[in-house]
Amino acid sequence: MAENLKGCSVCCKSSWNQLQDLCRLAKLSCPALGISKRNLYDFEVEYLCDYKKIREQEYYLVKWRGYPDSESTWEPRQNLKCVRILKQFHKDLERELLRRHHRSKTPRHLDPSLANYLVQKAKQRRALRRWEQELNAKRSHLGRITVENEVDLDGPPRAFVYINEYRVGEGITLNQVAVGCECQDCLWAPTGGCCPGASLHKFAYNDQGQVRLRAGLPIYECNSRCRCGYDCPNRVVQKGIRYDLCIFRTDDGRGWGVRTLEKIRKNSFVMEYVGEIITSEEAERRGQIYDRQGATYLFDLDYVEDVYTVDAAYYGNISHFVNHSCDPNLQVYNVFIDNLDERLPRIAFFATRTIRAGEELTFDYNMQVDPVDMESTRMDSNFGLAGLPGSPKKRVRIECKCGTESCRKYLF
């Protein structure tokens, strides 16, 4: 039995910091965790709980890492070397003073409710940092994820699991493609039209990896059976998110949102919408539950027929947090790579315009597609234009809060 377990590993339920705390509490050294006899009794500031000023001397109530709250002590400013923690403490203090009293001058003693708020804020920051670390440990894409909440005390969402690709539900099979292209150069010298041509469609990208098809047209990328390599210009969506993105708390009642930390060029791929693939019947059952929550995470895959739905409520990637806008900067495309079943496309977001660093990413939950000239879409004359993937399931009338000039007032 032991031999069968060699080389196996499991995820630890405790974070690195939590394990270090346990070692110090138990007075155990652990070289793997960086806890030795030399630093076992070192005191490290976990966060600051309170503040007071006596005869021009500043004091802080310090919560020490690895020690209970009852062991917190008042320390003079000169004893503390934690510049980052001190700076964040005063930033949070000033912001809350402005919110409560419309002034930012620090009092000599803090009101108990204000001190309690600062403790809760410090604990929230730790929880969000742990969540950020978990997200980055699970992501398989190049782009990093940061998390930010400067609005309220909400922490990480409960029961949400970050995934990088579809989670296939019971009774659903994703059939792998059997053949691939034989191209020497898929963009400039495609053999038989490459993978798009094999499906009687046109090549989707230019030499910069930007989509050049009209919205509503499918994208066929090269697959795992193709002769071309990783650098093939027809492999874009499958390479995953390449931009650094931030999950942030909105200040206008829209919950969490996503902003880009980098400039994104027009028509560039941004992210996929992933979640659980479930049948439409199961989606109807879950939808009745989500209705009471005002949820909009059910996304119909109705490229050719409404058979399957993507549910990103509990399993999803960063697209789970992207908000609606009636004037969005992201457009949805159906993408086919290793599975060519037209009932099960992958859902990809592309930029509709140049998006500045720091700008929020949005898509239209009730998207529509303009009519497209049939001859410009597919290579044969029997093509009937299939539409965009379905919007998140439209069940209840939800008020829109996007605030754009073209706002329709309701999501659905």
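From the backbone N, Cα and C atoms, a Cβ is placed for every residue, glycine too.
These numbers come from a predicted model, not from an experiment.
Taken straight from Swiss-Prot:
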- 43-101: domain 'Chromo' (DOMAIN)
- Trp64 to Ala: Abolishes methyltransferase activity (MUTAGEN)
- Tyr67 to Ala: Abolishes methyltransferase activity (MUTAGEN)
- Cys181, Cys195, Cys222, Cys226: Zn(2+) 2 binding site (BINDING)
- Cys186, Cys222, Cys228, Cys232: Zn(2+) 3 binding site (BINDING)
- Lys266 to Ala: Loss of SIRT1-mediated up-regulation of enzymatic activity (MUTAGEN)
- Lys266 to Gln: Significant loss of enzymatic activity (MUTAGEN)
- His320 to Arg: Strongly increases methylation of histone H3 (MUTAGEN)
- His324 to Leu or Lys: Abolishes methylation of histone H3 (MUTAGEN)
- Cys326 to Ala: Abolishes methylation of histone H3 (MUTAGEN)
- 396-412: domain 'Post-SET' (DOMAIN)
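Feature map: Swiss-Prot annotations on the structure.
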residue	record	DSSP class
Trp64	mutagenesis position	strand
Cys181	Zn(2+) 2 binding site	coil
Cys186	Zn(2+) 3 binding site	coil
Cys195	Zn(2+) 2 binding site	helix
Cys222	Zn(2+) 2 binding site	coil
Cys228	Zn(2+) 3 binding site	coil
Lys266	mutagenesis position	coil
Cys326	mutagenesis position	coil
The domain 'Post-SET' (396-412), counted residue by residue under DSSP: helix, strand, coil: 0 helix, 2 strand, 15 coil
Which of Lys266, His320, His324, the listed mutagenesis positions, has fewest other Cβ atoms within 10 Å: Lys266
Same-chain residue ranges lying at least 6 outside the domain 'Post-SET' (396-412) that approach it to Cβ under 8 Å: 252-254, 291, 294, 296, 323-327, 362, 365-366
Residue from Cys181, Cys195, Lys266, His324 whose C-alpha is spatially nearest that of Trp64 (mutagenesis position), among the recorded positions: His324
Spatial neighbours of Cys222 (Zn(2+) 2 binding site) among the recorded positions Tyr67, Cys232, Lys266, His320, His324, Cys326 [C-alpha, 10 Å]: Cys232
Residues close to Zn(2+) 2 site centre defined by Cys181, Cys195, Cys222, Cys226, Cβ within 8 Å: Gly180, Cys183, Cys186, Cys194, Ala198, Glu221, Asn223, Arg225, Arg227, Cys228, Cys232, Asn234
Cys232 (Zn(2+) 3 binding site) and Lys266 (mutagenesis position), Cα-Cα, nearest whole angstrom: 21
Densest Cβ neighbourhood among Cys181, Cys195, Cys222, Cys226, Cys232 (binding-site residues), 10 Å radius: Cys195
Residue with minimal Cβ packing [other Cβ atoms within 10 Å] among the recorded positions Cys186, Cys228, Cys326: Cys326
